[in-house]
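Asker: Have a look at this one before I ask anything.
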Amino acid sequence: MVKERKTELVEGFRHSVPYINTHRGKTFVIMLGGEAIEHENFSSIVNDIGLLHSLGIRLVVVYGARPQIDANLAAHHHEPLYHKNIRVTDAKTLELVKQAAGTLQLDITARLSMSLNNTPLQGAHINVVSGNFIIAQPLGVDDGVDYCHSGRIRRIDEDAIHRQLDSGAIVLMGPVAVSVTGESFNLTSEEIATQLAIKLKAEKMIGFCSSQGVTNDDGDIVSELFPNEAQARVEAQEEKGDYNSGTVRFLRGAVKACRSGVRRCHLISYQEDGALLQELFSRDGIGTQIVMESAEQIRRATINDIGGILELIRPLEQQGILVRRSREQLEMEIDKFTIIQRDNTTIACAALYPFPEEKIGEMACVAVHPDYRSSSRGEVLLERIAAQAKQSGLSKLFVLTTRSIHWFQERGFTPVDIDLLPESKKQLYNYQRKSKVLMADLG
């Protein structure tokens, strides 16, 4: 019997290995809203969290309970009270909050404990720890409204949490915390997750919401946002009256976390099976990241980038789209190359060859990874090469191309005669290849 070859599985595993190594030993804070816990996909999310733990990732899981609390209040005919979009937790509400949060804690602990069942790791034990790692204090009175048992964080015992993580446990935190006087307070899961990520110096904070991420005007997922961009999104939603959706709540925390040193915050959907794994173990992820520094950088190439450039351009050379370059030639000309790199993978490149006497430059060896050709990476490279040419005192830019004629024409290049090429370039023109010459004024 011939076994079926799973090519996609092999390729996926190969691509995920660098991320497995990168994430091992790092601390991630995962925020699960009550909506995520209610969803039918929650069992899969818990299994994926168990998988992350088995890969050596240090995990703090923070759960919320808004819908469960509201359901408990409704069942007991107790009207919920809010002031400035914050729940007012009176004594009766507090008892119902503690019931809902306690039930969820036991349920999540049980699910995490058995998350590796029916997997090759069955039998491996996951230790889930909860405790009084957070000390709370009351919100107090605002505009004459007493928030009663609604609270905020006073301090976090990060050393105790680190000891639990060092021992291999998953730390589970709910929305109820106690004060130094022994009173219980209702906190928001967003504040808990955000402050934990900051205090623990977490590598990532991950939030599960109903949407896959932040979308643009065309409905496409925005893969990255800087904190100021995320803040603008929050303010735009608040102007529409959206103060408490999962996305808005998470973005508020993500902005604060990133500005306080958390490298990346990820917004993904609890409705998408495997979203957590796709986000963490693929180059482009599946949701939206809030980052202080982009995972994608455009910069001048160095000698260490030659391998990545060769891997990118070889298929195009084999198809006859690019002129073949040897490693030795690349080594000599590497200072002329600009690359776009994403998570240490070269996804686009281009070179600028100046002809100072004629005040003209050639943009050559333009290549974009197949996964990114529908995006704007080519335009980004063109803008950067044009800027470099202008800084070098050049007034025109030309390209030789056999396949991308229309692309360059749409961006201001016009076909010209070979005679307009610099003399030294004209002498090297390959008449068998019959490349078209297009030129643009740099202005």
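From the backbone N, Cα and C atoms, a Cβ is placed for every residue, glycine too.
No noted substitution is present; original residues retained.
Sharing the record's features from Swiss-Prot:
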- SER54 to Asn: In PT2M217 (MUTAGEN)
- GLY287 to Ser: In PT2M216 (MUTAGEN)
- 296-443: domain 'N-acetyltransferase' (DOMAIN)
- GLN432 to Arg: In PT2M217 (MUTAGEN)
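Could you place these features in context, so I can see how deep they sit and what lies close by?
Answerer: Within 10 Å of the Cβ of SER54 (mutagenesis position) there are 15 other Cβ atoms, across all protein chains. Secondary structure from DSSP puts SER54 (mutagenesis position) in a helix.
Other Cβ atoms within 10 Å of the Cβ of GLY287 (mutagenesis position), summed over all protein chains shown, number 24.
Secondary structure of the domain 'N-acetyltransferase' (296-443) per DSSP (helix as H, G, I; strand as E, B; remaining residues coil): 60 helix, 45 strand, 43 coil.
In this chain, no residue six or more apart from GLN432 (mutagenesis position) has a CB-CB distance below 8 Å.
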Asker: Could you round the CA separation between GLY287 (mutagenesis position) and SER54 (mutagenesis position) to a whole angstrom and send it over?
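Answerer: It is 23 Å, counting Cα to Cα.
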